[in-house]
Structures are given as C-alpha cells and as structure tokens.
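Novice: Sharing the record's features from Swiss-Prot:
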{"type": "MUTAGEN", "residues": "SER19 to Glu", "note": "Enhances transport activity"}
{"type": "MUTAGEN", "residues": "SER19 to Ala", "note": "Reduces transport activity"}
{"type": "MUTAGEN", "residues": "THR52 to Glu", "note": "Enhances transport activity"}
{"type": "MUTAGEN", "residues": "THR52 to Ala", "note": "Reduces transport activity"}
{"type": "MUTAGEN", "residues": "GLU207 to Gln", "note": "Loss of function"}
{"type": "MUTAGEN", "residues": "GLU323 to Gln", "note": "Loss of function; when associated with Q-324"}
{"type": "MUTAGEN", "residues": "GLU324 to Gln", "note": "Loss of function; when associated with Q-323"}
{"type": "MUTAGEN", "residues": "SER342 to Ala", "note": "Interferes with correct plasma membrane localization"}
{"type": "MUTAGEN", "residues": "SER342 to Glu", "note": "Enhances transport activity"}
{"type": "MUTAGEN", "residues": "GLU574 to Gln", "note": "Loss of function"}
Amino acid sequence: MSDHSPISNKENHLLPSDSSRSSSSDMHSTGTTGTTGVEPVDFTGEGAKYTTATEGNGGADLAIQRTTTMNSAAESEVNITRRLTKILTGSVNEPDRVEVDYTNCAPMGGDRPYPPSLPSRDLYEVTFDGPNDPLHPFNWPMKKKVLLCLVLCLDSIAIAMCSSIFASAVPQICEIYHVIEVVAILGITLFVLGFAASPVIYAPLSELYGRKGVLVLSAFGFALFQFAVATAENLQTIFICRFFGGFIGAAPMAVVPAAFADMFDTNVRGKAIALFSLGVFVGPILSPVMGSYIAQRTTWRWLEYVVGCFASAVFVAIVLFFEETHHPTILVNKAKQMRKQSNNWGIHAAHEDVELSIKDIVQKTVTRPIIMLFVEPLLLFVTIYNSFVYGILYLLLEAYPLVFVEGYGFTENGELPYIALIIGMMVCAAFIWYMDNDYLKRCRAKGKLVPEARLYAMVIAGTVFPIGILWFCWTGYYPHKIHWMVPTVGGAFIGFGLMGIFLPCLNYIIESYLLLAASAVAANTFMRSAFGACFPLFAGYMFRGMGIGWAGLLLGLFAAAMIPVPLLFLKYGESIRKKSKYAYAA
C-alpha cells in the first residue's frame, strides 16, 4: 500500500463508505485527528465507494509538516487495513463472512463435533501501532530510505542501460552474422518489447505478495540472461535471450515507483520519483557512450558481460539490503512473527484472509493494468503523450550517429554529444524539484492532494521539447555550415523536454491512482515500452529518407500538437477523476 491521502490537518484517513460518524469519532480517539468540522469527501476505487475525512484549509500548513506519521495512525484501524486489502486483491464487492457455516465442510474426523465459533476476528487482526509505529515505512529513518532508494535506482538504471547498450553492438552484429542493420536492431526492439509485456504481471503481483520477492526474482533472471546473450552462439539465441532478459528484468519499471510511494509522503514523493526518472532516461543515453568505448576496444560480447556483472551486483544488493515496503505485506510478516513467538495461531493480517486461485489472480489483478489503460481516459491520454516522448528517446539513439558521425565526421567519441541530453535532463530535474514547492503550496491552499498541479512543469517542458527537436535536427542538417556545438546545445533542450514531460506524467499517474500505483505505472510502462520498441525500427529509414531536417520537422510538429494535453487535464482532470472507477482522490 502507499501513501493514500489527500492532505488535511493530519493526512486524510481512508474509511469504509458505510462508516458512521461514530466510527469516525472512534478513529479520532486514536490520535489520528482531534478537531471538529470534519467534512467527508467521497471518492471511488475499484467499483466501491470510500470516504476520507478532511479538514478545512486552516490545518493544511500543519498537514504539510506532519504528514509522515498520519498514515501509520490511519492504518492502525482494522476496517481500513481490511478495506485496502480488498482493493488490492480485487475483492471489494465480496461481503465479509461474519458467521461460521459448516454446511459444506468435510467432517472434522475421529467423530469429533465441529468446534464452536471463535471471538471476533478483529481481536486477532494485526495493524500498525499508531502514528509512530517504526514498522510503517513512512516512519523509517531517512538513512534507511536513502539506502533503499539507492538500491532501487541502481536496479532501474541496470535495466534501462541494457535496453540501449546493444546499439553499440549493431555494427559488429551486422558484420559477424551478415545481416542488415534493421535486423541487428531487433536486439533492441525485442528487449524493449520484453519489458513492455511483463510489468503488467509484476505490478499486480507486487500488490498481492509484496515488492521484494518480485524485485529479487526479476534481478536474478535479468542477470542470468545477460550472460546468456554474451555467450550465445548464433543470432537467434541472442535475440531470444535479449527478449527474455527484458521480460524478466522489467519489474523495476513498475514496482520501483510504487515502492517510493510506499516510503514517502506527499512532501517527498515527487522528489524521490525524480531520481527514478533520471535513471530511466539517463541509463539509455549514457549506455551508448560507455558502450562505444567497450565495443571499440573489445568485442560486442563484453557489452553484455559488463551489464551482467552490474546486474549481479544489484541482485546481491537487493537480497542483502532491500527491505519490504508494501504495507499489507509488512503486516503479513508481522503476523507470522507474532504467531511464531506467541504460538497463537489465530493472529493474522487482513492480507492473509483473501485466498486467490490462479484464475482469480489472472481475472482480478493481472489483467487490471490493461483494463485500467483502456477504460481510464486520464491514464490513456497521459500515457500516449508519455509514450511518444519515450519513443523519441530511442529515435535519438539512431539520429545522433547520423548527425555527428556521418555528418560531422566524428570517428571516435561520436556519442559524447549525448552528454548534452543528460545535462538538460539534470537541469530539468532540478527545476521540477523546485516546482515541487509550488505543488505543496497548492495542496495547502486546497487542503488535499491536487494531482493536476503536477502538470504545470509539463506545460513548460512540452513547449521546450519541440523547440529542441527542431533546433537539433535543422542545425545538424547543415554540418558544413554550422559548428557541431550548435546541435549539441539543441540536445540539451530535448533532454529538458524529455524529463519535463516524463516526470510530471509519472507523478500525476501515481497520485491519481495512489492505492493502485503499481498497476497504473505498469499500464503506462506497457504502452511506453511498445513505442520505444517500435521507433528504432523505422528511425534509420526515416532520417535517411527524409533527411535529418525534414524528419525533425515532422517530429517537432507532432510534439507541438501535444502541447495542449496537460492544459486539458489542468482544466478537466479533476472532473474526470471524480467519474473514475479506479482513481484515488477527487
């Protein structure tokens, strides 16, 4: 589970929709809130109504300062943890069984009668222990969170780097296996297709069974397949192993943002997601720079060996240092430990009550990201914009060598201009970090989460992005007249636009679908990666056939046409979320 509350005096508290005022008052007695004038706000999630208790704007400043401990207090309520489990397992509409019924049960055996009913299960159900429970990820020491973030970011960088480092192997693959360039590029396409497909499986599984198990499995399989590619004897094996390396290794693309949402409240979440976004974009851009040096001095196989060694180190780091962040799974582990220590088998967590068959898992959870993508207009249109931008990133992997190697005659170090892209991304990340303060001010003003306020930075970046594309492509179109530094500087503007569109999109999706953040991000990753897989296939033909300048004009016009997307969501986003079946807050 993740931070699940619009900002109020002490963070919003998720209550079942049938909760009465008296139950709300009981909750107040736990210390989660202690003032009057509470107004309920309804929102929907997975087909059922929920209620959040929010305060007036007067307490909003206090909320910004004290949100870290409030969700722990809210999750100390049995009804809340039980409701959250129903959301994550897709069993919201299934009634709670409150009476013992032995009608269809097998005999106890030994001619024994059926046992009497147990006391209320609420007495045996574990929750978090108030606002300062050290088990709750919001209350973990910052040093611990930083370490976990470092491990998660390295995991994300490993998979992102591997997606594009194969571009440095393409010339050798063409020469050794006697294939044309578009066939060799399939090594990139199949890998990205692999990590387009699997996050829609990994994300729901992480919401059922926790983040760590999914990440460990993914990191281990990813490392193995990198060594398999490096030792492959033929092209078919290379391509098959590249696909499965991407498929198995893609868990970080959906699970890492959800893990960040598990650990950080509204004050810090946006800044933490910025680190993940840098890894997602800097990895594919930095890897050709590194890959060109490796490929020029050794063979293409060492590209895969290097990634495999890096992935192995990340796997060890996850096993040794990563701690489970998924809130319901933490309570499951707490219940297991208490049962072992006390020998009281009745102690349990709400997440253990739901038993799902393979069929249930597929129908209720694994299909959820795809269903969300196509029934949620908010998620669909933001994802289309995000996917187009991500596809541009992989187009640039083809355009840069055409401009700087074929145009300007760079023989070695032809990938160094990529660094301008990275500089632009870092500048944009710093800008969005600054804009996060503006976002928190808007939350204070409304007294709740305002996901649309994340999009103001995207309006600016969306304008800079087509300018950067046109700058880079048209100045790079005349290498004999214009110095190579001019298109290089244009690349910095492209980098600013890439990061400035991707990061607000990701934050917007997470905060709009907070309880189902992993599934929403997986849906986004599915389409985004599909674009990233397809774009390189036609990149060379487009840039060579149309010319760098005219191809850039086409891309720039597409990018300019999408500038209104964040403006539309700024105006209509809140009303769309109110009608949503899955959105968190309205």
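Placement of Cβ uses the backbone N, Cα and C atoms for every residue, glycine included.
Keep in mind the model shows the original residues, not the substituted ones.
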Novice: Enter the number of other CB atoms within 10 angstroms of the CB of GLU324 (mutagenesis position).
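Specialist: The answer is 18.
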Novice: If you measure from the Cα of GLU574 (mutagenesis position), which of the mutagenesis positions GLU207, GLU323, GLU324, SER342 is the nearest?
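Specialist: Nearest in space to GLU574 (mutagenesis position), counting only the mutagenesis positions, is GLU207.
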Novice: Which one is it: of the mutagenesis positions GLU323, GLU324, SER342, whose Cα lies the shortest distance from the Cα of GLU207 (mutagenesis position)?
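Specialist: Result: the closest of the mutagenesis positions to GLU207 (mutagenesis position) is GLU324.
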Novice: Just how many other Cβ atoms lie inside 10 Å of the Cβ on GLU207 (mutagenesis position)?
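Specialist: That number is 31.
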Novice: Measuring Cα to Cα, tell me the gap between SER342 (mutagenesis position) and GLU324 (mutagenesis position) in whole angstrom.
Specialist: 23
Novice: What is the total of other Cβ atoms whose distance to the Cβ of SER342 (mutagenesis position) is within 10 Å?
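Specialist: Taking every protein chain into account, the count is 10.
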Novice: List, in sequence order, the same-chain residues at least six positions removed whose CB sits under 8 Å from that of GLU323 (mutagenesis position)?
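Specialist: When sequence neighbours closer than 6 are ignored, GLU323 (mutagenesis position) has LYS144, LEU148, LYS212 within Cβ distance under 8 Å.
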